[in-house]
Amino acid sequence: MATNGEIFNTYGHNRQTATVTKITASNESSNGVCYLSETANLGKLICIPMALRAAMELNVFQLISKFGTDAKVSASEIASKMPNAKNNPEAAMYLDRILRLLGASSILSVSTTKKSINRGGDDVVVHEKLYGLTNSSCCLVPRQEDGVSLVEELLFTSDKVVVDSFFKLKCVVEEKDSVPFEVAHGAKIFEYAATEPRMNQVFNDGMAVFSIVVFEAVFRFYDGFLDMKELLDVGGGIGTSVSKIVAKYPLIRGVNFDLPHVISVAPQYPGVEHVAGDMFEEVPKGQNMLLKWVLHDWGDERCVKLLKNCWNSLPVGGKVLIIEFVLPNELGNNAESFNALIPDLLLMALNPGGKERTISEYDDLGKAAGFIKTIPIPISNGLHVIEFHK
């Protein structure tokens, strides 16, 4: 199983970029031939996440894992375990074409072996590709201890409803206050989810599984829950985050607060109470509060309004915990940058004003809402816990 650092490479900074060769500053090589192949491949990079999505829907990664630890298996062996592919004699051939791109992208390992087959009565030696799991794709296999994988999170970000928003991305440049998701679907994303049960489940499932792996990292590097007696998770979805905190620290009374259509499908957890409401109208009273991946959904004005609602419901000495991927001041070709930059673009496509922020920008939000102190605690690859103290 991958480490937390490897898990947080999910937002795009892994070896998927290996398919892009070096592009020089010049448009022409020394003999005057344009680098058409390299430039054209940039436009074809969509093939990688689409191949990845198909592999997840076909359950490829779990099937490979069932062949054993460090197994190297062929497309034909994998296809033989797919019930829906048994009647397609070309299933293995098409599957191999999907998997070899994932192999070239280091999402799977790929090697070549020789085998003898009978062709027209003659034995012929052919080359066959074998595929195995890498650190990246291990995260897509359900863990034995709890069944968690990142498949649900990746299925959300590659869902057609989400992808359709990116076809309208240029409108944010051309039209003031334009939101690509709203242009594509005629509704705000949370309103859309409230009326579309399938999308509501896809969104909730994606957020829930990623919350689990994030809190495994948070628990390793943050000890601020030790002295808490109560924690209100504002915008907590179906309650996965606060349930994990209460399970780890059972003396904490947990409250999960979100919109009615979200709370209506939230499961019951020991030590957690579900409360429905609108955080922009009023936040319930609480000794401490959690905002995980909430502020990045909204513009500065809405964030300050929400934080003021939190401030009003906190006692003196109470605090709000912000959990977000933080934009580094210096950007680079690294996980810390990509873990913020890629969801930043996703937020720009989905939600009005949604964006990732630097530590100083979060500090400005806290001060504008009345908080007297901001304490950032780095966790892993750009993930931070940021404390706002009243």
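Each residue, glycine too, has its Cβ placed from N, Cα and C.
Sequence unchanged from the original; the noted substitutions are absent.
Remember, it's a predicted structure, so these values are computed and weren't measured experimentally.
On its own chain, H296 (mutagenesis position) has E324, F325, P343, D344, L347, G354, K355, E356, R357 as residues at least 6 apart in sequence with a Cβ closer than 8 Å to its own Cβ. Look at Swiss-Prot and you will find H296 tagged as active site, proton acceptor, backed by experimental evidence.
As annotated by Swiss-Prot, substrate binding site applies to E153, H296, D297.
Under the DSSP three-state reduction, D278 (S-adenosyl-L-methionine binding site) is assigned to coil, being neither helix nor strand. The S-adenosyl-L-methionine binding site annotation in Swiss-Prot covers M207, S211, G235, D258, D278, M279, K292.
Looking at Swiss-Prot, the entry for mutagenesis of H296 to A says: Loss of enzymatic activity. Mapped onto three states, the DSSP output places H296 (mutagenesis position) in helix.
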Other than its own, how many Cβ atoms are within 10 Å of the Cβ belonging to D278 (S-adenosyl-L-methionine binding site)?
12
Starting from the substrate site formed by E153, H296, D297, give every other residue of that chain whose CB sits within 8 Å of the mean position of their CB atoms, in sequence order.
M207, W293, P343, L346, L347, G354
Please report the number of other Cβ atoms within 10 Å of the Cβ of D297 (substrate binding site).
20
Cα-Cα distance maximum in Å, computed over every pair in M207, S211, G235, D258, D278, M279, K292 that the record assigns to S-adenosyl-L-methionine:
21
Other CB atoms, at most 10 A from the CB of M279 (S-adenosyl-L-methionine binding site):
20
